[in-house]
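Chemist: Copied straight from Swiss-Prot:
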DOMAIN    19-306  domain 'RHD'
MUTAGEN   THR254 to Ala  Abolishes interaction with PIN1
MUTAGEN   SER276 to Cys  Loss of phosphorylation
Amino acid sequence: MDELFPLIFPAEPAQASGPYVEIIEQPKQRGMRFRYKCEGRSAGSIPGERSTDTTKTHPTIKINGYTGPGTVRISLVTKDPPHRPHPHELVGKDCRDGFYEAELCPDRCIHSFQNLGIQCVKKRDLEQAISQRIQTNNNPFQVPIEEQRGDYDLNAVRLCFQVTVRDPSGRPLRLPPVLSHPIFDNRAPNTAELKICRVNRNSGSCLGGDEIFLLCDKVQKEDIEVYFTGPGWEARGSFSQADVHRQVAIVFRTPPYADPSLQAPVRVSMQLRRPSDRELSEPMEFQYLPDTDDRHRIEEKRKRTYETFKSIMKKSPFSGPTDPRPPPRRIAVPSRSSASVPKPAPQPYPFTSSLSTINYDEFPTMVFPSGQISQASALAPAPPQVLPQAPAPAPAPAMVSALAQAPAPVPVLAPGPPQAVAPPAPKPTQAGEGTLSEALLQLQFDDEDLGALLGNSTDPAVFTDLASVDNSEFQQLLNQGIPVAPHTTEPMLMEYPEAITRLVTGAQRPPDPAPAPLGAPGLPNGLLSGDEDFSSIADMDFSALLSQISS
């Protein structure tokens, strides 16, 4: 029994009798990138495992049981045993041939190394780097040369500390080499540091199945998983390799919580985990919520307070106006007249019922020559009028002589469908008497224009005074057909040139002819003879008639 006791309860290892080396600050395993020599920049400094953004630390060793002079060599070896010399190199101050070597300070036993960087080599330079390690005797564990050939993990290295001190007799004494934790290249996804950068949501139902988008640093789609841990519970998110987008994004669904009937939110940890080396990222908080059987949040939408409902009703287009309608905006319009002077009201012009009341002394003597009057009357356009069929007086002798002197061919119109004759226009009332009179009285001429019209002639034989004009005849012309006496006939269109001719020549008006019978042929104006008969007024050629008048 006494012989088995040491086997069951082994004794504590005895402390070394001499000095030994201890690593009190390990190098940071992840987060550092190995630099190529062709990059032309410093490889950086290897940080310590407790290094932060505000407090920087570096790999540190302590020589226990010894204080005095000594040397230290730091080299790179492979991660897995046998720990062969690594083709990568250490660069920095006091570095040569791929390793670091310097004298130790005799006054202290703790030594820190701040200027150490890792420089990687290309695969094509791998054999040359291994041969250089053999030539410089950089082989801390004395691995045979035959075993140094083979594959190397270029994404992970270890630091090997070799310390040489002096024994009491002054001879050099090599202490056993010490290896650090592996240091991984942050550029390689299979060894890089795992880090969750961002998620689109950090809570979900306790039943699971919520889709989450996760952004991260480079990962390998075949060597990554989303790990959930809680008190006495762990689970993994559900996704496939196709859900890993370009090694930096993962779309997964949350696993169900251990207790699907929980009544209060539960906080758990969510991490990235690499199964190959069981490396974990920094945890991120995730919250499981109780299941309310309301996946579409209908109950939450129904929770409307009175004030909320009231505000909604105020904004509703179907609700009545709550505030009185604002008064319309008044726009200032500039007035054309002065505000101080009132605008005079329009006054009707007092027209007289007869020309006998006109003071002729107010008007200058004006008589038109016969040539200009006939030419002006021919050029003045007149609207076509429908002439009623009524007995007309015989043509004036002056007009008949004018027509005989300049005969014009009358075109014969082709027979056409008879057109309806418009009914006779109603006679104007007394109120319309002043229309033409006002137009005549308002005529204004300049001296030059009037002189050009009259031909600048003052011969009394040519011009006749207006005093010799018969007022009754002029009144009949202005009234446009209103008879002065009941026994006089209604004047027609052709009486105007006749009256003007009489004004120019000074001749008296001939007596009115006897009224023609109702069945008498010819037009009412008396221009056509008895043998010229038209079945309708539409058969008459007005253009030929006007050309005769103008000639």
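The count begins at 1 with the first shown residue.
Note that Cβ sites are derived from N, Cα and C of the backbone, with glycine treated the same way.
This is the original sequence, none of the listed changes applied.
Could you place these features in context, so I can see how deep they sit and what lies close by?
Modeler: Regional average pLDDT for the domain 'RHD' (19-306) in the model is 90.
Note on THR254 (mutagenesis position): other Cβ atoms within 10 Å of its Cβ, all shown chains, come to 25.
According to DSSP, SER276 (mutagenesis position) sits in a coil region rather than a helix or strand.
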Chemist: To the nearest whole angstrom, what is the C-alpha distance linking THR254 (mutagenesis position) and SER276 (mutagenesis position)?
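Modeler: That comes out at 22 Å between the alpha carbons.
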Chemist: Inside 10 Å of the Cβ of SER276 (mutagenesis position), count up the other Cβ atoms and send me the figure.
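Modeler: Its Cβ has 11 other Cβ atoms within 10 Å.
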